[in-house]
Amino acid sequence: MTMLWLAVLLTCGAPAALLPTSGVGCPARCDPSSCSPAPTNCQSGETALRCGCCSVCAAAENERCGEGPEDPLCASGLRCVRNGGVTRCQCPSNQPVCGSDGKTYSSLCRLQAESKAVQGRGVAAIIPIQRGDCQQGQKDPDSPRYKYNFIADVVEKIAPAVVHIELFRILPFFKREVPAASGSGFIVSEDGLILTNAHVVTNKHRLKVERSDGSTYDAQIIDVDEKADIALIKIKAKGKLPVLLLGRSEELRPGEFVVAIGSPFSLQNTVTTGIVSTAQRGGKELGLRNSDMDYIQTDAIINYGNSGGPLVNLDGEVVGINTLKVTAGISFAIPSDKIRKFMAESHNRQSTGQGTKKKKYLGIRMMSLSQGKLKELKEQVKDFPENTSGAYIVEVLPDTPAEEAGLKEGDIIISISGKTVTSSSEVSEAIKKEGTLQMVIRRGNEDIPISVTPKEIEF
């Protein structure tokens with residue numbers, strides 16, 4: 001018995017102690033004839049006396065329970081606990097719980113007691129459906145959900161500074177605006193400077209920016225670096241805006257967690273996560289011969305419309321701009337070190353008042369088919385054509401010469417004006433130098449001739 005009491009004390013702690021359910025003072029034999037009449041309408045149900053002989057109404061929560069042979073036991077689910085010299089029935093859990101009747105109960109035991117009572121009146125049983133208050137739920141800082149949901153912590157921190165960008169064009173015949181495309185961006189200054197991809201804002205008449213709180217603004221293009229695919233736009237807002245700061249992409253490690261956030265298909269703050277495959281995927285590996293930039297490769301999904309959104313580390317710092325999805329599990333981001341350089345150069349350009357530039361624009365995003373990239377694509381894409389070279393079209397932007405000519409995502413440009421294409425840089429040069437381009441593209445196992453004329457636009 002001494003060991004039993006010691007175990008009880010160690011389990012429950014002082015000064016409270018669980019009482020034994022049987023023991024000293026009980027008769028050797030039960031004599032039912034000595035029991036009082038069986039109880040009826042017990043709100044907490046029936047139970048036997050501590051000696052297990054006569055039936056009595058069970059003690060409800062906070063009611064006194066027995067130390068002696070003639071004292072009642074607690075109702076099912078309750079424990080008889082001595083605390084400060086008084087023994088009462090207590091619920092093992094004192095956390096509130098929400099019932100199926102929409103009411104909040106102080107404990108699960110209280111809900112169960114009420115359920116028994118209403119069932120006795122022919123009403124449906126009340127079941128627990130949620131921990132905590134019906135209106136607020138339960139917030140437990142020590143639960144795994146709060147302790148280990150680091151991705152949610154990052155998203156909560158950065159989401160207010162991520163914006164949705166909607167792009168409009170004018171229909172010449174009807175003389176009215178229609179939505180043309182959408183993308184993402186993030187605020188980098190309290191007075192409204194926003195970073196995004198250059199291809200997001202190219203060839204559009206008007207930009208509308210929507211913040212996570214639903215407020216909308218017209219935006220103005222401030223600066224564009226087409227080669228780096230970075231653009232700076234600006235909105236005019238009242239008051240200071242939340243901003244995101246740049247991290248150092250050079251410090252990224254393969255295997256590090258990253259979070260991509262944006263607004264694909266106009267869905268605000270869509271979040272994907274992944275790891276860094278490499279922080280230094282050279283542009284030349286992607287077939288961008290004129291590129292001196294190393295891209296961040298990640299398996300975080302970057303969908304259409306996610307372009308221009310931030311890729312952040314677990315500290316909530318921007319380590320890249322989401323820019324390119326080749327296929328599932330292979331996406332690329334412009335590193336923050338390149339963004340930092342663009343911002344400095346843009347500041348200098350604005351200070352010196354450099355004017356706008358003109359360029360030819362086709363409306364595709366592409367990459368060269370190196371041997372390594374061919375192998376990756378054949379593993380990822382079913383029925384990938386048996387090509388050894390060419391420019392692989394990753395994306396065709398809406399309302400562009402490329403779309404109007406019939407180019408599609410997944411097409412491979414294999415020749416222009418009769419000359420074999422071996423890299424995306426050759427296509428870029430042809431766009432700059434030639435007028436109408438006579439292309440042959442491979443779609444599946446079919447070679448298709450397509451004629452497309454680039455459009456000249458201002459930046």
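Every residue, even glycine, has its Cβ placed from backbone N, Cα and C.
Substitutions noted, but not modelled.
Keep in mind it's a predicted model, so treat the numbers as computed, not measured.
Under the heading domain 'Kazal-like', Swiss-Prot lists 74-136, citing sequence analysis as support. In terms of DSSP helix, strand and coil, the domain 'Kazal-like' (74-136) has 13 helix, 21 strand, 29 coil.
The active site, charge relay system feature in Swiss-Prot is assigned to His199 (among others); the stated evidence is similarity to another entry. A 10 Å cutoff on Cβ-Cβ distances gives His199 (active site, charge relay system) a total of 24 other Cβ atoms nearby, all chains included.
Mutagenesis annotation in Swiss-Prot: Ser307 to Ala, described as Loss of activity; the structure shown retains the original residue. Secondary structure at Ser307 (mutagenesis position), taken from DSSP and collapsed to helix, strand or coil, is coil. A C-beta separation below 8 Å, combined with a sequence spacing of at least six in one chain, links Ser307 (mutagenesis position) to Gly183, Ser184, Thr196, Asn197, His199, Val200, Gly262, Asn322, Thr323, Leu324.
For Ser307 (among others), the entry in Swiss-Prot reads active site, charge relay system.
Mapped onto DSSP helix, strand and coil, the domain 'PDZ' (344-446) counts 34 helix, 30 strand, 39 coil. Summarising the annotation, Swiss-Prot assigns domain 'PDZ' to 344-446.
Averaged across the domain 'Kazal-like' (74-136), pLDDT for the predicted model comes to 86.
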